[in-house]
Amino acid sequence: MGHTRRQGTSPSKCPYLNFFQLLVLAGLSHFCSGVIHVTKEVKEVATLSCGHNVSVEELAQTRIYWQKEKKMVLTMMSGDMNIWPEYKNRTIFDITNNLSIVILALRPSDEGTYECVVLKYEKDAFKREHLAEVTLSVKADFPTPSISDFEIPTSNIRRIICSTSGGFPEPHLSWLENGEELNAINTTVSQDPETELYAVSSKLDFNMTTNHSFMCLIKYGHLRVNQTFNWNTTKQEHFPDNLLPSWAITLISVNGIFVICCLTYCFAPRCRERRRNERLRRESVRPV
């Protein structure tokens with residue numbers, strides 16, 4: 001009896017086809033690796049290069065487009081430049097430096113992929129002469145978060161709050177203890193409409209009768225920042241409530257009052273006699 005072949009394991013009829021496919025994939029990988037990546041901080045200056053040169057004489061026959069995700073940034077047609085409103089007064093076109101654009105005072109919204117397209121007039125038509133892509137990453141580092149704590153009245157529960165602000169991109173906050181993620185009470189993330197920067201805060205309740213070590217971890221993009229909060233219980237003797245029954249407390253109180261009365265009765269005559277002797281002594285020494 002012959003062996004049956006499992007489906008999907010038939011040998012290739014044309015091994016050269018697989019080799020050709022590998023060559024195509026390698027070529028695509030090489031092409032994709034040509035994308036330029038630029039990373040800058042908020043409010044910094046970013047220079048995005050088109051990687052192509054055009055002489056002054058060729059400008060009249062050349063069209064240059066800079067766009068971000070299909071939205072126009074800048075155009076140069078027949079030597080006339082036009083900058084779109086979002087980039088006006090903060091974008092410079094550097095023709096002599098590989099047709100680069102220079103974006104001033106970076107905003108978080110400037111992040112994205114930019115395309116530079118160069119068209120040249122040839123044989124009664126504009127044909128594409130060059131295409132380049134530049135990926136711009138804009139970041140703002142979050143400061144080390146702060147953790148404040150306060151006690152909730154009439155309970156053994158304590159609450160801690162972790163917060164930080166002024167970072168980008170959008171953060172994700174989590175609480176960890178011994179490597180395990182905990183459930184927070186309330187986590188809020190907000191973005192300033194003007195600066196486009198984020199703020200984040202979160203609350204966590206815990207039982208203050210046991211020791212704890214919490215980590216507040218904030219991830220944003222490929223970066224992270226964290227703060228640790230340690231709680232150590234104080235070693236105190238805890239006496240049970242109502243150590244003595246009420247009748248015993250009453251008996252002790254009555255006995256205490258009785259002892260005080262006895263002491264007063266015993267010492268009162270001595271005090272009176274001492275005062276009487278003092279009075280007689282003063283009278284005996286009084287001059288006639």
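Glycine is treated like the rest: Cβ placed from N, Cα and C.
Original residues throughout; no substitutions modelled.
Features reported for this protein in Swiss-Prot:
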{"type": "DOMAIN", "residues": "35-135", "note": "domain 'Ig-like V-type'"}
{"type": "DOMAIN", "residues": "145-230", "note": "domain 'Ig-like C2-type'"}
{"type": "MUTAGEN", "residues": "CYS261 to Ser", "note": "Loss of costimulatory function upon T-cell activation; when associated with S-262, S-266 and S-271"}
{"type": "MUTAGEN", "residues": "CYS262 to Ser", "note": "Loss of costimulatory function upon T-cell activation; when associated with S-261, S-266 and S-271"}
{"type": "MUTAGEN", "residues": "CYS266 to Ser", "note": "Loss of costimulatory function upon T-cell activation; when associated with S-261, S-262 and S-271"}
{"type": "MUTAGEN", "residues": "CYS271 to Ser", "note": "Loss of costimulatory function upon T-cell activation; when associated with S-261, S-262 and S-266"}
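Overlay of Swiss-Prot annotations on the structure.
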residue: CYS261; record: mutagenesis position; Cβ neighbours (10 Å): 10
residue: CYS262; record: mutagenesis position; Cβ neighbours (10 Å): 10
residue: CYS266; record: mutagenesis position; Cβ neighbours (10 Å): 9
residue: CYS271; record: mutagenesis position; Cβ neighbours (10 Å): 10
Composition by DSSP (helix, strand, coil) of residues within the domain 'Ig-like V-type' (35-135): 12 helix, 57 strand, 32 coil
For CYS271 (mutagenesis position): DSSP state (helix, strand, coil): helix
Whole-number Å value for how far CYS271 (mutagenesis position) lies from CYS261 (mutagenesis position) (Cα to Cα): 15
Composition by DSSP (helix, strand, coil) of residues within the domain 'Ig-like C2-type' (145-230): 0 helix, 60 strand, 26 coil
CYS262 (mutagenesis position) versus CYS271 (mutagenesis position) - Cα distance in angstrom: 14
CYS266 (mutagenesis position) - helix vs strand vs coil (DSSP): helix
Average model confidence [pLDDT] within the domain 'Ig-like C2-type' (145-230): 94
For CYS261 (mutagenesis position), the three-state class that DSSP assigns: helix
